[in-house]
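Novice: Take a look at what Swiss-Prot says about it:
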- Glu39 to Ala: Hypomorphic allele which is overexpressed relative to wild-type. Progressive germline mortality, resistant to nuclear RNAi and displays defective RNAi inheritance (MUTAGEN)
- Asn43, Ser88, Ala89, Lys90, Arg97, Tyr98, Gly99, Asn100, Gly101, Leu102, Lys103, Lys422: ATP binding site (BINDING)
- Asn43: Mg(2+) binding site (BINDING)
Amino acid sequence: MPNDTNGDDYKKLEKASVNLNFLKSNSHTHIGPLSAIAELVDNAYDADARDLHIDFLDINNEQFLELRDDGLGMAREEALHAITFGHSAKCSYKIGRYGNGLKSGAFHLGRELLLVTKKDGIITALLISHRFHEDQGLTNSVFVPCPSFDLDGIPICQTESEKDRFNLEMKIIGKYAPLGSRTLAELADKITGSTGTIIIIGNLRRSVTGELAINTTKDPTDIIVDSGEENKPWRESLRKYLEFIYLKPRMRIHVRGEQVLPKRISENWIAKKQQLISGDQFTAAYNKILDEKNETVKKCEEEKALVMSEIGGTNYTSVRREDRANQKSLRLRVDTSQKNLDSAIADRDAFKKEGKSEKSFHLNMGIETKDRSNNGIHFYINNRLILWGNKEAKFFSKFANSIGISMFLSLDYSLFSAAQNKQGFDHVKDFQVLVRKCNDALRDYSMYLEKSWIPTHLKNTWNVRIYEGDDVWAVLWGVYGYNNTTSTTCVQTHDSARDQVMWTTCGIWKLCQMCRTWIKASRPNEIVGSNDDFFCCENVNHHGCRTIVAEDNDFSKLPEKYDHILPQKRLTNSAPSSSDSQNSIRSASSCSSSSRLLNVAKIESHERIHSSTGGHRLGESFSTTSVKMEPIPNNAHDSHIAEVQRRHSTGRAISPAVSEISRRAGTAPSSQLDMIMGEESDESQEALTIRAPRQRAKRPIERVSRRNRRDQSDDDSDSENEERYATAPKKSKVKGKAVVRAPKMTREKWLEEMLNQFLTAHGEQPLPKNGQRDFDPTNIVEQTSRRNFKNNQRIVDAQQAIMRQIGSVLDHLKRNPTHNFKIPASGTVEEKLKNIEHQIKGKKK
């Protein structure tokens, strides 16, 4: 800029209350670019904007961020208040409270800020430029050009000094503002409505390598930052972050030309419960806000007194015309200051009255079923996200099955105040107390789920029952498509039947683009034209917005008392309970971490030729869907032909696979496990049976001498007693009758024994003692199945040989009507056929 402007001329400009160094340090309150952009988004939200457009522009090799909204806009006085650090005239229900977001957010992203706003037919521009201050050597103060003009471009000026200031401001903006190749008038034309605001940030922040701090090339419809947390997309993607930033998204947000589709935080939650918490003990935020409001009233009083002192007792008839114009301007300032004072007093009094009322809030809890690793506690203050997925509560570190369990809180600013960057809480002690209350509620909630809700839900919704020893969490996650209970990387399997149940349980939530209300449908076909960009209430009820009741709160109260649903007992009593079988098998066999279940593989259909007496025609196929687990010895194929046929024809066969739900949950049903482990054979082998000792009532012990005992018995018993006493070891005292009990066996020992029988039956070596072994049960069963198939094939070969023999006889009889064959009167059919075949071959020779 040519040095044709004196330093004194800059005194005509508006001046901020801080210096340039504070402006730089204040920008570091944000943890990253997404946090800074969110601050600017909050300003549009608080201005009741319906639409916000966030764009990245590259004009003449200059990069800019542009945010354009159709909110209330600002007059010149309101725009100047924006550069007063720490000032905020927003109501208590608004998101922004510190009056600092515009400056801190903008200068975290870049070094040049241009604001253009429109209200009441007046356009106002405001520029804060680092480059301008550095070029002019202005480091002690922040000078802010802030010209105003009407829709025709005519400046709003009352005096000659105001005109001079306007010209100077336009000159500085023309040189230092981040306009690119555009003019200020062209930029103002982009505000098409009667009100609105445009924020342009230039000279964007770069890394030490010269690259932009934001990535705009990875996704043309998004703004990406490198946070180093790939498993948390809301830390890297502006679009993902904005999907959850507001509980009630009243404003449409467009990022680089494409609308952000908000997500309802609990749309995929089940078991939605809430607990009411009193806020009486949280007073730090209230006291701080009250002090701020008292300070605002005091400043307004001082401002009014200052203006009144400038007016004094001047007589309008004794001054010049220009002085009278200045006096008129002062009178307007008095009116404005009085309005500000009245507004501040009314706001403070309303806040006091509201503070006397009882404060409470809800802890909303549920189980996330679609993205269960994206759980934790989500804190919102005044409808705005503060912390997402917080896991400071001990519940998440001490409770193994905490994955998927989530909670969100919608807090009021009068109880809790956010930090300046809205990435945490302002009062640490209050936050710690709040976390402890959340921890207690989550502990009660998980107990309720495990003891009551999950068993009832599985029975009523999925027709799945819980048996003694079953891991209810494993069964629950199994039916919802997760084969691992605690892994955060486990991916949910897709199932259309499960989707149908989810639609009924959770509903399908859509945000109306007209009234911005969440609408719930239970089936996809209830929604006509399901394009989210244009969805409105009319797509559901065909009558217009708000004609149906939206279920904004579908959480019920967490019961303090509830019925404990006891697990059912298993039908089998021949062995210890096989619940927790998966974990027990792992410990007994020291298997690898693959955690494969002992499932019987499903055997594919094979071709089988039955004899005429078997009820099947020659060449007819049959399907084998199950197979006995014990292999048929290779050296006894012929002796087992009838047995194999009997086993295939009867229903006494092992189920081809463990129940799908139990397989996903990580446990096998007791009946299936018993069949796999115990029912090795119907006739050839005896299953190992260990019966629990019968409980007997204790009897008083009689001390009977050996002689008397012999006298009380007959001769036969005497001989038996003599033989028994002759062989039994001598004891000093006999206190009671010895009871022969079955040897006790722990669950691990029993499972190991069953597993060894399983391996031995399939021709495998048993588990080594005090050793480890890795094996694949599915592969073992498949090998046995292949051997059984070979045995079946031998049957088929024998039948085919018989058919060939019969064919030879029939062919010969057809060619020779008369024959002199000697057909044996006795013998099997096979022997008779062989005899006739030998006779035929002898005649041929």
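The backbone N, Cα and C atoms fix where each Cβ goes, and this holds for glycine too.
So where do these features actually land, and what's packed around them?
Specialist: Counting Cβ atoms from all protein chains shown, Glu39 (mutagenesis position) has 25 others lying within 10 Å of its own Cβ.
Note on Gly101 (ATP binding site): other Cβ atoms within 10 Å of its Cβ, all shown chains, come to 26.
For Asn43 (ATP binding site), the count of additional Cβ atoms within 10 Å of its Cβ stands at 24 [all protein chains shown].
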Novice: For the C-alpha pair, I'd like the distance in angstrom between Glu39 (mutagenesis position) and Lys103 (ATP binding site), rounded off.
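Specialist: Each residue's Cα considered, Glu39 (mutagenesis position) and Lys103 (ATP binding site) end up 9 Å apart.
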Novice: I'd like the number of other C-beta atoms within 10 A of the C-beta of Lys103 (ATP binding site), please.
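Specialist: Its Cβ shell of radius 10 Å holds 23 other Cβ atoms.
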